[in-house]
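Visitor: Got a structure for you, written out below as structure tokens; questions coming shortly.
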Amino acid sequence: MSKIFGIVNITTDSFSDGGLYLDTDKAIEHALHLVEDGADVIDLGAASSNPDTTEVGVVEEIKRLKPVIKALKEKGISISVDTFKPEVQSFCIEQKVDFINDIQGFPYPEIYSGLAKSDCKLVLMHSVQRIGAATKVETNPEEVFTSMMEFFKERIAALVEAGVKRERIILDPGMGFFLGSNPETSILVLKRFPEIQEAFNLQVMIAVSRKSFLGKITGTDVKSRLAPTLAAEMYAYKKGADYLRTHDVKSLSDALKISKALG
């Protein structure tokens, strides 16, 4: 069964829940609720990546993360940190988090030595932007898929050459604005992600929760995307996704239980 990453955004401006969990105690409380709801891993993000985001500095990002990581580690909870800054990734290595989730796919070689010496798994995400937050750009679905496969090939090779054990790498094809503003690109990648698993023989994470392409197809705003999110997540589960990253852990966990019971 797919493992669930429960999202906790310790931010002011994340696209779906910015500001709700900026307070440390609220972030910890929410994380504990997500674990009760069925999350296998808590994915902490302290700097938003939405197209209209305001940049958060390294010091502030670490300040937001540190007490939450400490509290969750004390309870033995598996932790992922969603960050693309090498300095924050170094902090995460020191804190011995279980996963580092990089929306830019680890583009900075200066962090590779530290990554190689660590034990955490690395979520290597693809985006058409390569560097920076998601942007609203038009994309061609087939061209994006071809480019994505080449990107994964090159980045996996670079990490392995630097000493990162290949089996520690998890691939995330990106969704929503990370694939551009054309919803058909996300649909095509969602349909074809098993090709990524087959080509690289690595685990894949799918993160469709509340993403823009779902809203474009259904006409729903961010807070009304539970049904389309769950439909896409269950599709990914049936197609063999190893990890599902979601805001709505309880709904996904319950749906997975029913699907398993039905066989």
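Cβ coordinates come from backbone N, Cα and C, glycine included.
Here the original residues stay in place, and none of the substitutions has been built in.
So Swiss-Prot lists the following for this protein:
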BINDING   Asn9  Mg(2+) binding site
BINDING   Asp82, Asn101, Asp172, Lys211, Arg245, Thr246, His247  (7,8-dihydropterin-6-yl)methyl diphosphate binding site
BINDING   Asn101, Asp172, Lys211  6-hydroxymethyl-7,8-dihydropterin binding site
DOMAIN    2-257  domain 'Pterin-binding'
MUTAGEN   Leu179 to Glu  Drastically reduces ability to complement folP deletion mutation in E.coli strain BW25113. Does not adversely impact growth or enzyme expression levels
MUTAGEN   Leu179 to Lys  Fully complements folP deletion mutation in E.coli strain BW25113. Does not adversely impact growth or enzyme expression levels
Visitor: For the 6-hydroxymethyl-7,8-dihydropterin site (Asn101, Asp172, Lys211), what does the 8 A shell look like? I mean other same-chain residues with CB within 8 A of the CB centroid.
Guide: Ile103, Val123, Met125, Gly174, Met175, Phe178, Met205, Ile206, Ala207, Arg245
Visitor: For Arg245 ((7,8-dihydropterin-6-yl)methyl diphosphate binding site), write down the residues of its own chain that are at least 6 apart in sequence and whose Cβ falls under 8 Å from its Cβ; none is a fine answer.
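Guide: Result: Ile4, Phe5, Ile7, Asp43, Asp172, Met205, Ile206, Ala207, Ser209.
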Visitor: Which one of these binding-site residues has the most other Cβ atoms within 10 Å of its own Cβ: Lys211, His247?
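Guide: The most densely surrounded of these binding-site residues is Lys211.
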Visitor: Taking all residues of the domain 'Pterin-binding' (2-257) together, what is their mean pLDDT?
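Guide: On average, pLDDT over the domain 'Pterin-binding' (2-257) sits at 94.
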Visitor: Helix, strand or coil by DSSP: which one applies to Lys211 ((7,8-dihydropterin-6-yl)methyl diphosphate binding site)?
Guide: coil
Visitor: How big is the Cα-to-Cα gap, in Å, between Leu179 (mutagenesis position) and Lys211 ((7,8-dihydropterin-6-yl)methyl diphosphate binding site)?
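Guide: The Cα atom of Leu179 (mutagenesis position) is 11 Å away from the Cα atom of Lys211 ((7,8-dihydropterin-6-yl)methyl diphosphate binding site).
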